[in-house]
Amino acid sequence: MRLIGLALGLLLGALAQAGEAPGEALYRQHCQACHGAGRLGGSGPTLLPESLSRLKPAQAREVILHGRPATQMAGFAGQLDDAAADALVAYLYQAPPREPQWSAEDIRASQVQPHPLATLPSRPRFEADPLNLFVVVESGDHHVTILDGDRFEPIARFPSRYALHGGPKFSPDGRLVYFASRDGWVTLYDLYNLKVVAEVRAGLNTRNLAVSDDGRWVLVGNYLPGNLVLLDARDLSLVQVIPAADAQGQASRVSAVYTAPPRHSFVVALKDVHELWELPYANGKPVAPKRLAVADYLDDFSFSPDYRYLLGSSRQARGGEVIELDSGARVASIPLSGMPHLGSGIYWKRDGRWVFATPNISRGVISVIDLQNWKPLKEIVTDGPGFFMRSHADSPYAWTDTFLGKKHDEILLIDKQTLEIAHRLRPSPGKVAGHVEFTRDGRYALLSVWDRDGALVVYDAHSLEEVKRLPMNKPSGKYNVGNKIGYAEGTSH
């Protein structure tokens, strides 16, 4: 460590003589690959003062040195001494010379349509069930594979934008799939013709997108600029930019955007203000949000099966709050320890009652909640913090991982009635395993080995025998068309 300190001291001195800010050089060396040039974000989030408003400098220093749960952010304590960490923190909280801008004009100018939808045939060009296709995101080399879910054979593979968000969304008929990249690009892909229809850059640092249940609108939530961007779902042309700010005008980033199909609305969590938005679209463009006050910032949320209630939580690990969406009333507070990942939670019926289970990204537990009284039923102890959870209506098990723990090569199968761990799978010992998705009929479960020399592993969902293994480059997620457009029990929405 003394040698590291000496080397960094010499480096910082040389940079000071050259007139370059030490923190800027350290950022380029250690941070830029993930967080982007100019701190505008890449596979990691934007690192500008406004995006760090909820993080105190001392907390940022702790993250730099020791990493952050639930992310790919590793600590740099072995590479940076105290002076270097302080210099880097000072740089991150310093405003850039020019405020980053991405206007409506920039969005419109970025739109391209290589294969307009009206010019493409309306029937699939392949012999496979279009509702049992899987869209597989391979983050290792930024590609997407379209997989036949009956034969488990690739139909197509194409390059994607850099650092896709893991959850693509689909048109109601399953023909079109919409991708969002962390650097703001939205891609519209025709699964019938295996072609990119259109692309547009909706922002500089994007969280995710949602598609309306009538197939008319795409809503994109951005960290930078802090706004919502409404697009026409047919060609990604810009409809409207909606600034994210509370009723008092306090600006915010957008945490998440989801569709609530029975409500015919989008629901939006705001990261920096105590508001939740609902934007109805049944009678026109969803541009006028209904503002619901919330007790805490919402970083993550999930719906009840009937979409009447929303269960939300903050990264500050203060438990969960339940919001009744019609009235905006807070109907319950749930004591959830650690950092539950509600967006990956799933629900099922147990003894005739709906229950909700969520993994936890800071503790090795699965929290199970009774959705009739909002009381915790059980904390299932696992071998480490996890990220994903999946099931199927015809599966007796909830499949989850210990993605962020020491036993990150394990997949746990939890009996949905006894709430006990029934089986453990290790598809590739020593390599990270995570993210399960079922075929449309629930017969097979596909899981990812998250490695550049990784694989998509197909299991018989009942016998738990391995059926097939397809080599892939870090398949971070796979999404079954039929399950997604049907908002199937056991999958993410």
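Every residue, even glycine, has its Cβ placed from backbone N, Cα and C.
Taken verbatim from Swiss-Prot:
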| type | residues | note |
| --- | --- | --- |
| DOMAIN | 19-96 | domain 'Cytochrome c' |
| BINDING | Cys31, Cys34, His35, Arg68, Met73, Arg182 | heme c binding site |
| MUTAGEN | His165 to Ala or Gln | Abolishes heme d1 binding. Loss of activity |
| BINDING | His165, Gly167, Lys169, Arg182, Arg207, Asn208, His341, Arg390, His435 | heme d1 binding site |
| MUTAGEN | His341 to Ala or Gln | Still able to bind heme d1 but lacks catalytic activity |
| MUTAGEN | His435 to Ala | Decreases both heme d1 binding and turnover |
| MUTAGEN | His435 to Gln | Does not affect heme d1 binding but decreases catalytic activity |
| MUTAGEN | Tyr479 to Phe | Still able to bind heme d1 but lacks catalytic activity |
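In this structure, the recorded positions under consideration are Arg68, His341, His435, and the one with the smallest number of other Cβ atoms within 10 Å of its Cβ is Arg68. In this structure the C-alpha atoms belonging to His35 (heme c binding site) and Arg207 (heme d1 binding site) are separated by 14 Å. Within the set of recorded positions Lys169, Arg207, His341, His435, Tyr479, the entry lying nearest in space to Cys34 (heme c binding site) is Arg207 (CA atoms). Here Arg68 (heme c binding site) is positioned 14 angstrom away from His341 (mutagenesis position), judged by their C-alpha atoms. Checked against Lys169 (heme d1 binding site) by C-alpha proximity, the recorded positions Arg68, Arg182, His435, Tyr479 yield Tyr479 as the nearest. Separating the Cα atoms of Tyr479 (mutagenesis position) and Arg207 (heme d1 binding site) is a whole-number distance of 18 Å.
Looking at the residues that bind heme c per the record, Cys31, Cys34, His35, Arg68, Met73, Arg182, the two CA atoms farthest apart are separated by 18 Å.
Close to Arg182 (heme c binding site) in the fold, though at least 6 residues off in sequence, lie Gly41, Gly42, Ser43, Gly44, Pro45, Tyr162, Ala163, Leu164, His165, Asn205, Thr206, each with a CB less than 8 Å from its CB. On the backbone, the CA of Arg207 (heme d1 binding site) and the CA of Met73 (heme c binding site) stand 17 Å apart.
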